[in-house]
Amino acid sequence: MKQFLDFLPLVVFFAFYKIYDIYAATAALIVATAIVLIYSWVRFRKVEKMALITFVLVVVFGGLTLFFHNDEFIKWKVTVIYALFAGALLVSQWVMKKPLIQRMLGKELTLPQPVWSKLNLAWAVFFILCGLANIYIAFWLPQNIWVNFKVFGLTALTLIFTLLSGIYIYRHMPQEDKS
């Protein structure tokens, strides 16, 4: 259910873009993200930090897009979110000395410290590369290609990287946890 809720604003954005334009899609994205946030609060009595940060960035960059009638702002939102995620992962590893991935999954999984560090670093690099790819596609290719990349390309890349991470985790799990 949570994954569906996380994906819903993206589906709404895509549908409104195909039916109307980038500005209607941006307004719909803001509304859909707000609805998902409110629903999460009412249903689960909690809102995850990542969801809240994403909502704030959607409102800020989406609002700027609508106010200035300039789609560059909503295009930058994707890269800013990925940069923040990468930054949080790197800071957690190098400054706080405990990888964020380990903080998120450490209660459910037992892995050696070097595995946590490599996994954390891999996700940071993944987010940096996605942010850079977004910049290239958003500002050097037509808008419709960027929308398709944002909705389908980044989603597919994230799913593939999640699967690869799962395989990496499984290979390094203690034998008793694998059964």
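Backbone N, Cα and C define each Cβ position, glycine as well.
Original residues fill every noted site, and no substitution is shown.
Within 10 Å of the C-beta of Pro99 (variant position) we count 25 further C-beta atoms, all protein chains included. Here the residue is the original one, but Swiss-Prot notes a natural variant at this spot, Pro99 to Gln: In strain: ECOR 31.
According to Swiss-Prot, the natural variant Thr110 to Met carries the following note: In strain: ECOR 28. Of all the Cβ atoms in the protein chains shown, 12 others lie within 10 Å of the Cβ of Thr110 (variant position).
According to Swiss-Prot, the naturally occurring change Leu111 to Val is described as follows: In strain: ECOR 60. For Leu111 (variant position), the Cβ neighbour count at a 10 Å cut-off comes to 20, with all displayed protein chains included.
Within 10 Å of the C-beta atom of Pro114 (variant position) sit 9 other C-beta atoms, taking all shown protein chains into account. In this structure, Pro114 (variant position) is part of a helix by DSSP. One natural variant catalogued in Swiss-Prot, Pro114 to Ser, is accompanied by this note: In strain: ECOR 52.
Quoted from Swiss-Prot, the note on natural variant Ser117 to Leu is: In strain: ECOR 28. Counting only same-chain residues at least 6 apart in sequence, those with a Cβ under 8 Å from the Cβ of Ser117 (variant position) are Gln93, Pro99.
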